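If you look up Swiss-Prot, you'll see 77-159 marked as domain 'Pre-SET', on the strength of sequence analysis. Here Swiss-Prot flags Cys79, Cys81, Cys87, Cys92 as Zn(2+) 1 binding site. Here Swiss-Prot flags 162-297 as domain 'SET', drawing on sequence analysis. Residues annotated as S-adenosyl-L-methionine binding site in Swiss-Prot: Arg172, Gly173, Trp174, Asp215, Tyr217, Arg251, Asn254, His255. Among the sequence features in Swiss-Prot, the mutagenesis site Tyr191 to Phe is noted as follows: Reduces enzyme activity by 97%. Among the sequence features in Swiss-Prot, the mutagenesis site Tyr191 to Val is noted as follows: Reduces enzyme activity by over 99%. Among the mutagenesis results in Swiss-Prot, Asp222 to Gln has the note: Reduces enzyme activity by 97%. The residue drawn here is the original one. For Asp222 to Lys, Swiss-Prot lists a mutagenesis experiment annotated as follows: Reduces enzyme activity by 97%. Among the mutagenesis results in Swiss-Prot, Asp222 to Glu has the note: Reduces enzyme activity by over 99%. The residue drawn here is the original one. One entry in Swiss-Prot concerns the mutagenesis experiment Arg251 to His. Its note says: Reduces enzyme activity by over 99%. Listed in Swiss-Prot is the mutagenesis experiment Phe281 to Tyr, annotated as follows: Converts the product-specificity of the HKMT from H3K9me3 to H3K9me1/2. According to Swiss-Prot, the experimentally introduced change Phe294 to Tyr is described as follows: Reduces enzyme activity by 20%.
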Amino acid sequence: MEKAFRPHFFNHGKPDANPKEKKNCHWCQIRSFATHAQLPISIVNREDDAFLNPNFRFIDHSIIGKNVPVADQSFRVGCSCASDEECMYSTCQCLDEMAPDSDEEADPYTRKKRFAYYSQGAKKGLLRDRVLQSQEPIYECHQGCACSKDCPNRVVERGRTVPLQIFRTKDRGWGVKCPVNIKRGQFVDRYLGEIITSEEADRRRAESTIARRKDVYLFALDKFSDPDSLDPLLAGQPLEVDGEYMSGPTRFINHSCDPNMAIFARVGDHADKHIHDLALFAIKDIPKGTELTFDYVNGLTGLESDAHDPSKISEMTKCLCGTAKCRGYLW
């Protein structure tokens, strides 16, 4: 497969190359990313002759869909910290909703850290154990802040941290692995896609030939949803991210009942809580070449009882993760 694309690259680099064909080329889409030279994405198939869906498009940021409400500019605000170091402490406005640190890693002075990441030593830049275990939301600084792009509280904003390889598995379609070691607590990448309304998500489910299959690619942005919220953007039905036809490499990550990564809600500008990022962090050390996985249905209950109900089992989707902790069914 890799050899077959060498002339493909060459032809797309010619002045008379077909622009439409180049635009729809997965390899050209990947090569256009600013991070490609340092953190390349590769596609490898050593199992069969399958190719990625030609209708799929690689993107490096989520796309806001039709009728998706966005916060008014007057509600947007960033921190006014005098230095990047200030963005680790309770005085940083971006961290107002983070719980103060209370472990042995806390600042030795009077100020308490609310910062989600370790700030020094071998764990610098990794997600703190407290946050990793609780899966509480992560609040970061952003482009509207006074701090620099090197601020230690802009981990997710700076983007993917490792090269990734999309590969063909023996029995689960495409999967993703990393050619370098990943540390526990390390940010890997975001789950990207088209951000759509709940009504549009339901319409797409209804139009899908296999509704349950569509759910594999739809993720609700419901971390902050609250029908009693005074913020109308949070009181309504949550938006959803559809990664089926436009996404990044994480779209191809498979499910596991014993995963090595987990999704965290990451907030930049607090006015954008309803369209928060879905950030993937390693929850254990991941040796290079290991398939990356996360739990598609983390927190879902009732699967075991449904699996023993003859009226429901025929509609359930079998899990193929093959781990010792496999629940038997995805949903």
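Count begins at 1; order follows the chain as displayed.
Using the three backbone atoms N, Cα and C, a Cβ is placed for every residue, glycine included.
Original residues fill every noted site, and no substitution is shown.
Structural mapping of features recorded in Swiss-Prot.
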| residue | record | DSSP (3 states) |
| --- | --- | --- |
| Cys79 | Zn(2+) 1 binding site | coil |
| Cys87 | Zn(2+) 1 binding site | helix |
| Cys92 | Zn(2+) 1 binding site | coil |
| Arg172 | S-adenosyl-L-methionine binding site | coil |
| Tyr191 | mutagenesis position | coil |
| Asp222 | mutagenesis position | coil |
| Asn254 | S-adenosyl-L-methionine binding site | strand |
| Phe281 | mutagenesis position | strand |
| Phe294 | mutagenesis position | strand |
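Mapped onto three states, the DSSP output places Asp215 (S-adenosyl-L-methionine binding site) in helix. Other than Cys79, Cys81, Cys87, Cys92, the residues of this chain whose Cβ falls within 8 Å of the Cβ centroid of the Zn(2+) 1 site are, in sequence order, Ser80, Glu86, Met88, Tyr89, Thr91, Gln93, Cys94, Leu95, Cys141, Cys145, Ala146, Cys147, Cys151, Asn153. Each residue contributes its Cα atom, and for Asn254 (S-adenosyl-L-methionine binding site) and Phe281 (mutagenesis position) these two points are 15 Å apart. Annotation for Arg251 (mutagenesis position): same-chain Cβ neighbours under 8 Å, separated by at least 6 residues, are Tyr191, Leu192, Gly193, Tyr217, Gly243, Glu244. Using CA atoms as reference points, the recorded positions Cys79, Cys87, Cys92, Phe281, Phe294 were checked against Arg172 (S-adenosyl-L-methionine binding site), and the closest is Phe294.
With Cys81 (Zn(2+) 1 binding site) as the anchor, the candidate recorded positions are Trp174, Asp222, Phe281, and the one with the nearest CA is Phe281.
Looking at Asp215 (S-adenosyl-L-methionine binding site) and Cys79 (Zn(2+) 1 binding site), their Cα atoms lie 37 Å from each other.
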